[in-house]
Amino acid sequence: MAKLETVTLGNIGKDGKQTLVLNPRGVNPTNGVASLSQAGAVPALEKRVTVSVSQPSRNRKNYKVQVKIQNPTACTANGSCDPSVTRQAYADVTFSFTQYSTDEERAFVRTELAALLASPLLIDAIDQLNPAY
């Protein structure tokens, strides 16, 4: 079990020169969802990440790992507007593994996704909203 602690994400953004520090906000004792967010004066404007791991159940035989990212964008009209969210960007990634999967198989899927997200196909699809042809 990993301890919930500060996570620093470097080399992010379109130019790869941004850093984001996510501070632990706690783990919901009811559903086990761990929350991290960027420290900010206005909670609604904080970038957030949640991570959860669901155990297999009687009806669902697989482990489910869910990672959600929420990045709000603040109003920037010459700095004259009240702090408010003008739009949101979301990402929701779900991994599903059988109880018999190995850590090697799970690591392969995780690193495969990281490499795929860095590929020109996904960069064009996500950044430019261009479909593949």
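Note: Cβ is positioned from N, Cα and C throughout, glycine not excepted.
Original residues fill every noted site, and no substitution is shown.
Keep in mind that this is a model prediction, so the values were computed, not measured.
As written in Swiss-Prot, here are the features:
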- Val33 to Ala: Decreased RNA-binding to the viral operator and loss of repressor activity (MUTAGEN)
- Ala34 to Ser: In strain: Qbeta_3_FR (VARIANT)
- Thr50 to Ala: Decreased RNA-binding to the viral operator and loss of repressor activity (MUTAGEN)
- Ser57 to Pro: Decreased RNA-binding to the viral operator and loss of repressor activity (MUTAGEN)
- Thr76 to Ala: In strain: QB_1 and Qbeta_1_FR (VARIANT)
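Positions of Swiss-Prot features highlighted on the structure.
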residue	record	Cβ within 10 Å
Val33	mutagenesis position	16
Ala34	variant position	16
Thr50	mutagenesis position	18
Ser57	mutagenesis position	9
Thr76	variant position	9
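When Cα-Cα distances from Ala34 (variant position) are compared across the recorded positions Thr50, Ser57, Thr76, the shortest belongs to Thr50. Close to Val33 (mutagenesis position), meaning Cα to Cα within 10 A, are the following recorded positions out of Thr50, Ser57, Thr76: Thr50.
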